[in-house]
Amino acid sequence: MSDSDSEFSIEDSPKKKTAPKKEKASPKKKKDDANESMVMTEEDRNVFTSIDKKGGGSKQMAIEDIYQKKSQLEHILLRPDTYIGSVEHTEKTPMWVYNMEESKLEQRDISYVPGLYKIYDEILVNAADNKQRDPKMNTIKITINKEKNEISVYNNGKGIPVTQHKVEKVYVPELIFGTLLTSSNYNDDEKKVTGGRNGYGAKLCNIFSTKFTLETSSRDYKSAFKQTWIKNMTRDEEPKIVKSTDEDFTKITFSPDLAKFKMKELDDDICHLMARRAYDVAGSSKGVAVFLNGKRIPIKGFEDYVQMYTSQFNNEGEPLKIAYEQVGDRWQVALALSEKGFQQVSFVNSIATTKGGRHVDYVADQMVAKFIDSIKRKLTKTSMNIKPFQIKNHMWVFVNCLIENPTFDSQTKETMTLQQKQFGSTCVLSEKFSKAASSVGITDAVMSWVRFKQMDDLNKKCSKTKTSKLKGIPKLEDANDAGTKNSQQCTLILTEGDSAKTLAVSGLSVVGRDKYGVFPLRGKLLNVREGNMKQIADNAEVNAMIKILGLQYKKKYETEDDFKTLRYGKLMVMADQDQDGSHIKGLVINFIHHFWPSLIQRNFVEEFITPIVKATKGKEEVSFYSLPEYSEWRMNTDNWKSYKIKYYKGLGTSTSKEAKEYFLDMVRHRIRFKYNGADDDNAVDMAFSKKKIEERKDWLSKWMREKKDRKQQGLAEEYLYNKDTRFVTFKDFVNRELVLFSNLDNERSIPCLVDGFKPGQRKVLFACFKRADKREVKVAQLAGAVAEISAYHHGEQSLMGTIVNLAQDYVGSNNINLLLPIGQFGTRLQGGKDSASARYIFTQLSPVTRTLFPAHDDNVLRFLYEENQRIEPEWYCPIIPMVLVNGAQGIGTGWSTNIPNYNPRELVKNIKRLIAGEPQKALAPWYKNFRGKIIQIDPSRFACYGEVAVLDDNTIEITELPIKQWTQDYKEKVLEGLMESSDKKSPVIVDYKEYHTDTTVKFVVKLSPGKLRELERGQDLHQVFKLQAVINTTCMVLFDAAGCLRTYTSPEAITQEFYDSRQEKYVQRKEYLLGVLQAQSKRLTNQARFILAKINNEIVLENKKKAAIVDVLIKMKFDADPVKKWKEEQKLKELRESGEIELDEDDLAAVAVEEDEAISSAAKAVETKLSDYDYLVGMALIKLSEEEKNKLIKESEEKMAEVRVIEKKTWQDLWHEDLDNFVSELDKQEAREKADQDASIKNAAKKLAADAKTGRGPKKNVCTEVLPSKDGQRIEPMLDAATKAKYEKMSQPKKERVKKEPKEPKEPKKVKKEGQDIKKFMSPAAPKTAKKEKSDGFNSDMSEESDVEFDEGIDFDSDDDGVEREDVVSKPKPRTGKGAAKAEVIDLSDDDEVPAKKPAPAKKAAPKKKKSEFSDLSGGDSDEEAEKKPSTSKKPSPKKAAPKTAEPKSKAVTDFFGASKKNGKKAAGSDDEDDESFVVAPREKSGRARKAPPTYDVDSGSDSDQPKKKRGRVVDSDSD
């Protein structure tokens, strides 16, 4: 319908309406006092005239002029601030506006009239309210005509009723828009979510307008209405009523009375503010298209509206992130980071609550609660106590809500005051929102603010004045001029320890103490870039350096004046010339760069270098400042052996005389760090920032590749300090010196793939092999020997820890301990922390060790050299990948590694498969003597479960813990925590008893009454009692054979690469053995020929000169000593490959001999030649006897036979021999350990039995106290579909997670309620697992006491590493017999090595009242067999042959089963082969069942790979 008056024609009103057709309601007919008072003269309307001026001059005012009564309309115009706010322009205030000219939202300082803005807003809110009255409403049109001073607001949807009010005798549109104190919101019993409340609203807009036009059309009343008011609602025109079309709408057009607002026109500020309000409505009104000046506002919803704000800002260059959530139909909330204190944008029923209110507090408080716990956890190491308002200061909250009957602090409705309980709805933020909120940057912003606050506190501790004398800093040797006017010329020397300080002080004697100060650092400086402020504030070295240098945190030192406040003008680092010394230099540079980068740019930092090697010959002295420089000199100097070589591993090696020499040649030893631009800044940041992990990886990877290439090309290593080096850039220092420490840090932390060792472990093994001790040796003594033999330059305490770790054999440590633990080396009680002092415990090589590292391999390894001393090899080469046998953990620079343990016997089989050219079988983590269960979640994760069983309605028994969960920690952190109660919850457990030993676990736990039933209904007991963990294989990082770090995706990949390296060594070993045997054979042949020639007088040596003897032997074609020559060739080959030259005793003697004492070259040559034939001429005369002659000839023939045997053998044969020898020795060693463990358990049980009170009756079983109870109902751990799907989803790429959900495995069969067939109570997943075992290729001898299952999965990629203590949620599991836990093993191979066994004879059923006698070390029948055999069948089922690959069955114990409730007879068909031996548990009503006791393995056979099981060992109940 058109807006023009011409379209309205005067027609008769509808019959049902009583108002006259065209008659205007005169003022006389209006009975309302307020309306009568609305008829005023021009003088009456001039309400802004000052009352004080009415009287004029000084004439005293009349009482009537002082005390006046005003009408409602007069009061509104006279005191507008009560109703619409101020009518004065505000001061320039930052506000969000929409710039219509540039079409963008912006925040700028504006000045506007709040009253004018309010009357516009009242009309806009009315339009938005109509959406609540009529959900079909979908359009709002806003027009702001600046030139005409005209604003219109149109909305469709249900119009105003066009009918006469029967009480007030006026039309309803006129009543609600032209009569004060009228409203539809006076019924407080009606719950409304609209903006109107007090009955002013649009009337205020009418009153403050020179013209106000209302147009509405009502489809229900089939009429359209139009009326105009002028002169501040004091005059109104006749309403025009016409028949309407089918359209419903309402339109308000008004011209604000600018004079009342002291304005001449609608300025840009108010227009832009009104435009932004239009955008508010568009964002807060769902399903409504809003048009502004004819153009649709492009906002689809509240989230789009929020992004319109946040897109104006960024966080460290990235767009601001938002967390958004719609809660129900009435709440929409969003959160973003605020850098300007707490900000909020909120709407209540479309009203813009610019000052917030209780709705904003309600939402913001929830958001703060989400953050405060995580932030407090991060601040645990600091002294800061964060408050909620401090978090709130970094939040930008957006709220759009619908509130029932809201109340406000004033008519301006800027603050909502309604209490939260009256909102009519709740807004509970979800975990999904919390997760999104954690990524918007608020936590980081709060932490940054905390650091700033702490920095401010730190700065308060800094000295504000420059002083020449300092007190309270121990060991400081202050420069005399420090802190004076000459302080810029002073240099502070930071030394690495007290010994280096002594060296520096000695050197100062030649340069003076006026300009140089010395301060020793204790160890390595803190990495301040990643340390928290509390660490920095508490760090003595940092505080001392700041005080000595006169630094202040708040100063940047960018100006000369600031720089002059320092006590020293230079900082010089004097550290050892090794990698750790480089790290100290880097940390000092990092300290200055982090807080005062401008000092780095001023070249404030220097270093003092000292020689690492000196070569001396007479008065000539050559100094070398890096090992590569020394190696290069040695290669280019023919007579280098004539020099005396001395290595300087630390500054303490230098003498005071040498210190003076260093300081005299300050030009050579003083190296300045030169700033060379942003590249230097980036290099320092990359080396020390936690955020640059990936960059550090790339940096180190590139360096390792370059090192490998140079090595392959035979090039020397690069070094930083040449003879003419006077300065280095920070980038060069990081890339060419600091990188050496970072690589060394990785070598110390991450093992090598080939031998699985870190350098310390390799040194220990090298020393043990070299010592070849036949007797046990004290650990402390062995550590000292290792340091001496292998040139170990660090503390021996670390070596002692390494030795102890190599000898530990408790569950979760080593699968094969290479050293024997003779004494207390730690147990699973405290994870090895309970080991005795190294002074009291002994060790020696394990018999298994040399079978893993054959002595023959020592001849083909590449040994390292240090200080001309042959030390450990680059890596050993065991016969199987030891890194998989014992696992590995470590955190280096840029990388970390975590590799679980695997079964050595399975590794032997995989190696044999590779030798035979067959593919490997999949491996699962395996830990020696672990009685729990390991189930595969996906290709890179395994769930590790402990063991729990139910003893009665309120008692459970825990007999195994997950890997790496130590007994003492479990008791303190889990069980004691479950004993705590709260007001709302009773404790889970009331008591527990401990029966474990140092090798076994047993907790008997008493639960609160009824708690067990409650837990079983809701959760898995493994979850409740923290008996589950996750083992990840996603972080398997190792050094390869070439010394480069690589990431491996599976143990099979590691085995394959190991196989390639090991194969090459077997080829080399064969070549070496052939060479040495051939040399020995040749030597014996020469000796035999020489003896025969001497006997036959063909050789006469008596009374001849040495030279003549040599000539005779050469003439008769006797070879120079073949063995000696061959060994010398091998030694030279090794030295050439290593790039080192080892000085033997002759070389060392030659160096000490002066030139004038040297023997002639001719005589020396004769001596050398004669020594080559000493093996002939040096033989004893007894060798000429017939017996010795024949013995020599026989030895020669035997040696030739050995050569022929070796020639026939392939490298495969050599490897097979080593593997078989290893397995044989391992079996013997484990048998000895098992015997010792059984004896230990038996002794412990006897002690417990003796201590217990015993009554009359049969003797108590001594093993029941420490071993699993025979009557326990084992809870079978299972991985349910939901958990598996969770990990599959975690491992998918982000895009794939949305599009494609992982395929869930089939749900296990559910346990039926009582009355079902008892066989259904067994573990539902067992039959499926058994079927998969064969296809997956598992072998039952993988473990006798662990349980490993593989489930199908997809290939994933994950960054998780380590054994995580995680809730692997699974459904409640059925219970099975306790004994089944100890031998459930999955066969990882297809080898049919276990022969089928005949079924065992049937067993008799026991009376039900008698408890089943479980063997604590026995297993039961397989679950697969149970499904095939009903236990309640009336007819006895025929015996079936055992499956081909089934485990051997054994005789049963008497009274194996419990009889039925009706009688004590044996159930029909229940024998060992046909009955699963399930009986209904006493607590049958709960729906649980108990698996009957397992059988003893009395006389079972064994295959070649599995040692014969002893009586009482477990029968594998689930393997094929």
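Here the Cβ of each residue, glycine as well, is placed from N, Cα and C on the backbone.
The secondary structure of Gly201 (ATP binding site), as reduced to three states from DSSP, is coil rather than helix or strand. For Gly201 (ATP binding site), applying a Cβ distance below 8 Å and a minimum sequence separation of six or more within one chain yields Glu122, Val125, Asn126, Ser183. As annotated by Swiss-Prot, ATP binding site applies to Asn126, Asn155, 183-185, 196-203, 411-413.
The feature domain 'Toprim' is assigned by Swiss-Prot to 490-607, with sequence analysis given as support.
On its own chain, Asp576 (Mg(2+) 2 binding site) has Glu496, Ala500, Lys649, Gly650, Leu651 as residues at least 6 apart in sequence with a Cβ closer than 8 Å to its own Cβ. What Swiss-Prot records for Asp576, Asp578 is Mg(2+) 2 binding site, and it gives sequence analysis as the kind of evidence.
Among the sequence features in Swiss-Prot, the natural variant Gln797 to Met is noted as follows: In strain: CB4856; increased sensitivity to etoposide, teniposide and slightly increased sensitivity to XK469 and increased resistance to dactinomycin. With a cut-off of 8 Å between CB atoms and residues at least 6 apart in sequence, the same chain places nothing near Gln797 (variant position).
Looking at Swiss-Prot, the entry for mutagenesis of Arg828 to Cys says: In av77; temperature sensitive mutant. At nonpermissive temperature, fails to localize to chromosome axes in pachytene nuclei in hermaphrodite and male germlines and is absent from nuclei in the male meiotic division zone. Leads to cell cycle arrest in male and hermaphrodite germlines. Counting only residues at least six positions away in the same chain, the Cβ atoms of Tyr810, Val811, Gly812, Trp966, Thr967, Asp998, Thr999, Val1001 sit under 8 Å from the Cβ of Arg828 (mutagenesis position). Arg828 (mutagenesis position) carries neither a helix nor a strand DSSP state and counts as coil.
In Swiss-Prot, a mutagenesis experiment is listed as Arg828 to Cys, annotated with the note In it7; temperature sensitive mutant. At nonpermissive temperature, leads to embryonic lethality due to failure in sperm chromosome segregation during anaphase I of meiosis resulting in anucleate sperm.
Counting every protein chain shown, the Cβ of Tyr840 (active site, O-(5'-phospho-DNA)-tyrosine intermediate) has 12 other Cβ atoms within 10 Å. For Tyr840, the entry in Swiss-Prot reads active site, O-(5'-phospho-DNA)-tyrosine intermediate.
A distance of 86 Å separates the Cα atom of Lys203 (ATP binding site) from that of Asp578 (Mg(2+) 2 binding site). Considering only the binding-site residues Ser183, Thr412, the Cβ with the fewest other Cβ atoms within 10 Å is that of Ser183. Taking only the Cα positions, the spacing between Tyr840 (active site, O-(5'-phospho-DNA)-tyrosine intermediate) and Thr412 (ATP binding site) is 84 angstrom. Following the DSSP three-state reduction, the secondary structure of Gln797 (variant position) is helix. For the domain 'Toprim' (490-607), the DSSP-based tally of helix, strand and coil residues reads 56 helix, 20 strand, 42 coil.
Note: the Cα of Asp578 (Mg(2+) 2 binding site) and the Cα of Thr412 (ATP binding site) are spaced 74 Å from each other.
Classification of Asn126 (ATP binding site) by DSSP places it within a helix. Of all Cβ atoms in the protein chains displayed, 26 besides its own lie within 10 Å of the Cβ of Lys203 (ATP binding site). Between the listed binding-site residues, namely Asn126, Asp578, the fewest other CB atoms within 10 angstroms of a CB are found at Asp578.
The average pLDDT the prediction assigns to the domain 'Toprim' (490-607) is 91.
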